[in-house]
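Participant: Below are the features listed in Swiss-Prot for this protein:
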type: BINDING; residues: Gly25, Tyr31, Asp48, Val49, Val50, Asp67, Lys69, Glu124, Asp147; note: GTP binding site
type: MUTAGEN; residues: Asp48 to Ala; note: Loss of activity. Mutant shows a dramatic reduction in growth rate
type: MUTAGEN; residues: Glu52 to Ala; note: No change in activity
type: MUTAGEN; residues: Tyr66 to Ala; note: Strong decrease in activity
type: MUTAGEN; residues: Arg72 to Ala; note: Small decrease in activity
type: MUTAGEN; residues: Asn90 to Ala; note: Decrease in activity
type: MUTAGEN; residues: His117 to Ala; note: Small decrease in activity
type: MUTAGEN; residues: Glu123 to Ala; note: Strong decrease in activity
type: MUTAGEN; residues: Glu124 to Ala; note: Retains a very low level of activity
type: MUTAGEN; residues: Asp125 to Ala; note: Loss of activity. Mutant shows a reduction in growth rate
Amino acid sequence: MKMFFRLTRELRDELKRPLGELVRGPIPEPYLKVRGELEKHPVVTVGDVVTENVLKIGVKPIIALYDLKTKRKEYSPEIEDTAVFLTVTNPPGTITKALLDTVRKAFGLAERGRNVHILVSGEEDLAAIPAVLYAPLGTLVLYGQPDEGVVLIKVTPECKRRCAKILASMEVVRDGD
């Protein structure tokens, strides 16, 4: 049975607030501002533009999630080809069980020294939530805030609790509902 979590109207408003520190500026400014921090910790990127720009400043994310779209338009980022590639389906406005399982699997591979790229068929916009939930403490998770900059999340117990609360507040849908 397929199961997924769907974003509610109330949560949409909450998620407009960044889950971490918003680093403002036009590209590549935000990435250059956080580069020193990124070089000291494991990094997870969410989004095509974020992944491409982190790679451009010489930082290799342990896990990169993207959907080959930006602002709902097709996008072909320049990405590395030495990583393990996984694919998963995740419709817009949802977090599927398949996405949760794939992110968990990716962290298992990353623990063994592999860099992992996850190509999301659908949308990866909410993927920072499972990334934070499964990431080891101290990991940095980055996602884009369109037309504003990049959000830098330092994974802490408090941050994990906030993401778990968001996931628990989402509407649970089972195949056929």
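Cβ atoms here come from the backbone N, Cα and C positions, even for glycine.
Every position carries its original residue.
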Participant: Measuring Cα to Cα, how many angstrom lie between Asp48 (mutagenesis position) and Lys69 (GTP binding site)?
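Facilitator: Rounded to a whole number, the Cα-Cα distance is 7 Å.
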Participant: Using the structure shown, find which entry in Glu52, Glu123, Asp125, Asp147 (the recorded positions) has the sparsest Cβ neighbourhood within 10 Å.
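Facilitator: Each of the recorded positions Glu52, Glu123, Asp125, Asp147 was scored by Cβ atoms within 10 Å; lowest is Asp147.
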Participant: If you measure from the CA of Lys69 (GTP binding site) out to 10 Å, which mutagenesis positions from the list Glu52, Asn90, Glu123 are inside that radius?
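Facilitator: Those near Lys69 (GTP binding site) - Cα within 10 Å - are Glu123, in sequence order.
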Participant: Taking Cα atoms as reference points, which of the binding-site residues Gly25, Val50, Asp147 is nearest to Glu124 (mutagenesis position)?
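Facilitator: Considering only the listed binding-site residues, the nearest one is Val50.
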Participant: Where the record says Gly25, Tyr31, Asp48, Val49, Val50, Asp67, Lys69, Glu124, Asp147 bind GTP, what is the longest distance in Å from one Cα to another among those residues?
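Facilitator: The widest Cα-Cα gap among those binding residues is 23 Å.
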Participant: Distance check, please: Cα of Val50 (GTP binding site) against Cα of Asn90 (mutagenesis position), rounded to an integer number of angstrom.
Facilitator: 19
Participant: Using DSSP with the three-state reduction, classify Glu52 (mutagenesis position) as helix, strand or coil.
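Facilitator: It is helical.
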Participant: At the level of the C-alpha atoms, what whole-angstrom distance separates Asp125 (mutagenesis position) and Tyr66 (mutagenesis position)?
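Facilitator: Between the Cα atoms of Asp125 (mutagenesis position) and Tyr66 (mutagenesis position), the distance comes to 9 Å.
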Participant: Within 10 Å of Glu123 (mutagenesis position) (Cα to Cα), which of the recorded positions Gly25, Glu52, His117, Asp147 do you find?
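Facilitator: Neighbours among recorded positions: none.
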Participant: What whole-number Å value do you get for the CA-CA distance of Asp147 (GTP binding site) and Glu52 (mutagenesis position)?
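Facilitator: On Cα coordinates alone, these residues lie 16 Å apart.
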